[in-house]
Every structure is written in C-alpha cells, then in structure tokens.
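If you check Swiss-Prot, you get these features:
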- Ser13, Gly14, His15, Asp35, Asp36, Gly56: substrate binding site (BINDING)
- His15 to Ala: Induces a higher KM and approximate 3-fold decrease in the turnover number (MUTAGEN)
- Asn118 to Ala: Reduction in catalytic activity (MUTAGEN)
- Glu124 to Ala: Reduction in catalytic activity (MUTAGEN)
- His125 to Ala: Strong reduction in catalytic activity (MUTAGEN)
- His125: active site, proton acceptor (ACT_SITE)
- His134 to Ala: Slight reduction in catalytic activity (MUTAGEN)
- His134, Ile155, Gly173: acetyl-CoA binding site (BINDING)
Amino acid sequence: MARTEKIYIYGASGHGLVCEDVAKNMGYKECIFLDDFKGMKFESTLPKYDFFIAIGNNEIRKKIYQKISENGFKIVNLIHKSALISPSAIVEENAGILIMPYVVINAKAKIEKGVILNTSSVIEHECVIGEFSHVSVGAKCAGNVKIGKNCFLGINSCVLPNLSLADDSILGGGATLVKNQDEKGVFVGVPAKRM
C-alpha cells in the first residue's frame, strides 16, 4: 500500500518501468523518475515522498541506497499484489526490496534489504536471500537455501535444497546448483560448475 501519493524512482531504464508498474499496483498516483547526471544532489528541500531504487546492478543499487538513506529519504519496498508471501516469512520493512508479480515466498524465508525478486521467482521455506541480491525471472530456491550478499541468480536458475551460495557470486541462467559454493565465483550449467 502506498504511503505517499507520489514516489521517486531512481532509474529510468526498463527496470524502472516495471518498478513503476508495481508502484501503481500498490496505489501510488504518480512516479517521479530520477536518473544519473553530473552533479546530481538530493536536496533537503525536495518534498519527502517515498523513494525506490530501480537499478538492477547490485553494487550500484547498494551505493545509491546508502547515498539516499544518508539524505533522509524513506526507501520503501515495492511488492506487487499478486505475490504470495507466507505470514511467517520475514521481508525487511522499508528496505528497498522489489517483489514482482507472481513471486512466491514461503514459510520462514527471510528477504534482506535491497533484494530484487523478479517475476515468478520462488523462494521456498526457510531460505535467506542476502542483502542486495537479485533473483531473476523464474529462478527458484528450494527449501533452506542460503544466498549470500550481492549475488545474482540468472533467469530460470535453480538452487537445490539446503545449499548455500557465497557472497558476490553469480549463478548463470538455466544453471542448477547441486553443491555448496562457499567461495565466490561464477557458476554455469547443469550441474552448475565454476567458470
């Protein structure tokens, strides 16, 4: 549910457009797009509307999140009404989390700040998705999976139950993780192997 009638969306690419759709689905009446340009400043005199960061790149999203937070803006979550979220799941409040249409988050899963859960992704029971990670369209984490911070799970990738993926790792599109990966890396294929 929208907290203000207007929302700032930082990022005006295709990802920004889908964030606008989710914001309007939540009841925001107007989305004000902001994007990079030389000398951009967040003035304290700007109206304090809700704020969302629509940047797909994890590292850039994290840096902008810190900058905007320091300037007193409230960074909200955008959660599409079609998402299915267990009452026992933990989604950090006011943490810049994006939950797209038809996402499923099951019992006692935890979603940390700055996470993107893209369309139709599935986060099963007791999973943890670390800060500023991005779970792409149709990606699935089976029960009790631990995804580190700043990770990227490619489109239609899959992580089998009880496995973990180290911080700053990438699981390629269509890949299936079948064993723990405790050191960061890029993993592709079925079964997923380090590149």
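Here the Cβ of each residue, glycine as well, is placed from N, Cα and C on the backbone.
Since this is a predicted model, take the numbers as computed values, not measurements.
DSSP classifies His134 (mutagenesis position) as strand under the three-state reduction.
Listed in sequence order, the residues of the same chain lying 6 or more apart from Gly56 (substrate binding site) and placing their CB within less than 8 Å of its CB are Ser13, His15, Ile116, His134. Closest by Cα distance to Gly173 (acetyl-CoA binding site), from the recorded positions Asp35, Asn118, Glu124, His125, is Asn118. Comparing the Cα of Gly14 (substrate binding site) with the Cα of every entry in Asn118, Glu124, His125, Ile155, these being the recorded positions, the smallest distance points to Asn118. According to DSSP, Ile155 (acetyl-CoA binding site) is assigned to coil rather than to any helix or strand. Cβ neighbours of His125 (mutagenesis position) (same chain, under 8 Å, six or more residues apart in sequence): Ser86, Asn106, Ala107, Lys108, Ala109, Gly143, Asn144.
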